[in-house]
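See structure below.
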Amino acid sequence: MKMLNKLAGYLLPIMVLLNVAPCLGQVVASNETLYQVVKEVKPGGLVQIADGTYKDVQLIVSNSGKSGLPITIKALNPGKVFFTGDAKVELRGEHLILEGIWFKDGNRAIQAWKSHGPGLVAIYGSYNRITACVFDCFDEANSAYITTSLTEDGKVPQHCRIDHCSFTDKITFDQVINLNNTARAIKDGSVGGPAMYHRVDHCFFSNPQKPGNAGGGIRIGYYRNDIGRCLVDSNLFMRQDSEAEIITSKSQENVYYGNTYLNCQGTMNFRHGDHQVAINNFYIGNDQRFGYGGMFVWGSRHVIACNYFELSETIKSRGNAALYLNPGAMASEHALAFDMLIANNAFINVNGYAIHFNPLDERRKEYCAANRLKFETPHQLMLKGNLFFKDKPYVYPFFKDDYFIAGKNSWTGNVALGVEKGIPVNISANRSAYKPVKIKDIQPIEGIALDLNALISKGITGKPLSWDEVRPYWLKEMPGTYALTARLSADRAAKFKAVIKRNKEH
């Protein structure tokens, strides 16, 4: 009996250790060990990467976790694990989490990468998550930083999340994030890709301006018949200047909620795809160094509600406004903006028009004439409970409406104070009487758990986001220089010039 008790005394710690060890995960310290471990890891497994620089890491994860038992691959000490050189990550399994990695000092083969291809991190499987990672001026190869990409047999990843990541000083072409459900734009009128149901939240974007249509912060889908159903919320775009489109939303039924756009030289665009929602976003320009933007809207059946616009300068090339409503032909490449709700928004001291009802109209007329399409101006607009206010000596009236479009639309419960309206519509000048209107007929977006009617009826809530509210939990200071200075460092500026020159030559 004494022998058995003694044996049990030895075995018990060993059994405890065996049971606890899987919870602690495996710690890897080389590329080769990382590759081997991810081939063997099971659902619920944890792979921790030791501090260090992992040059030329080619991490391809094909194993899958399960609902409630994801496979997690993370930095042992977030911020002290660097993926550099000819790096790439492919998440081909499902229920995978990548956490706490810093992507920097890359040198991928320029010829091997291209815009609209897989990203530096390419997500091929569903239910995957990228969290608390940093992407800072990675290299000179044109690609997105993160993509959801179709598999070789055309399967579309769904229900993925990108959160609490920082994307700074990107000097290459293509968007920062591309969410794809087709391989290319489908323009024959047929239904595009299936719904994606992704979420991008609590991320930070700040990237320098590039020539042409070079790739903004986020693209969702390719064309108007794709179904997005993605939620983009609680992100901070601070000098996200890559191109004229901060976000290019090219699919249906996406929701943009609670984001902050600070000093961005572009607009948040409903570019293709009807029935999209923008609620409680903040569009702010607080200096006069550049022209800053709000929203540019194409398409129909949108909801634009409870957004706050305060722009110290506006974008001359687009028509100097906070909200642009596109004229043109219905359901075309430059689709007419019509049949939508614009409610409970605040336009405060916009150094431009609050709403431009016919931006770029001459260009749109030329396009319609060349393609034998009917040119129309925005109509069937329901403008309810909006506040227009100026107490600064800006020269613009509230509205730019060269065709008196406003007369074709519905105006209810709006208040305008401070300057001329610019159009002969009945809007109250009694600010004390202002209150948000109640909304009750907006249908929810499938797969997005937001009560749209309740959110809109509250009016604008909260305040603009700050760096501390979106940053990776382990990162105290903003990477790079562009966010705070609107300039790249000298060495990054030189690399940027080389990228632009190379792109022109090819």
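Every residue gets a Cβ built from N, Cα and C, even glycine.
Among the features that Swiss-Prot reports, active site is placed at K250, H272, E333. Swiss-Prot lists K250 to A among its mutagenesis entries, and the accompanying note reads: Complete loss of activity. According to Swiss-Prot, the mutagenesis experiment E333 to A carries the following note: Partial loss of activity. For the mutagenesis experiment R363 to A, the note given by Swiss-Prot reads: No effect. R364 to A appears in Swiss-Prot as a published mutagenesis result, with the remark: Partial loss of activity and altered product profile.
Sequence-distant neighbours of H272 (active site) (same chain, 6+ residues apart, CB-CB distance under 8 A): G221, Y222, Y223, R224, D226, S249, K250, S251, W298, G299, A335. Between the listed mutagenesis positions, namely K250, R363, R364, the fewest other CB atoms within 10 angstroms of a CB are found at R363.
Listed in sequence order, Y367 are the same-chain residues six or more apart from E333 (mutagenesis position) with CB atoms under 8 A from its CB.
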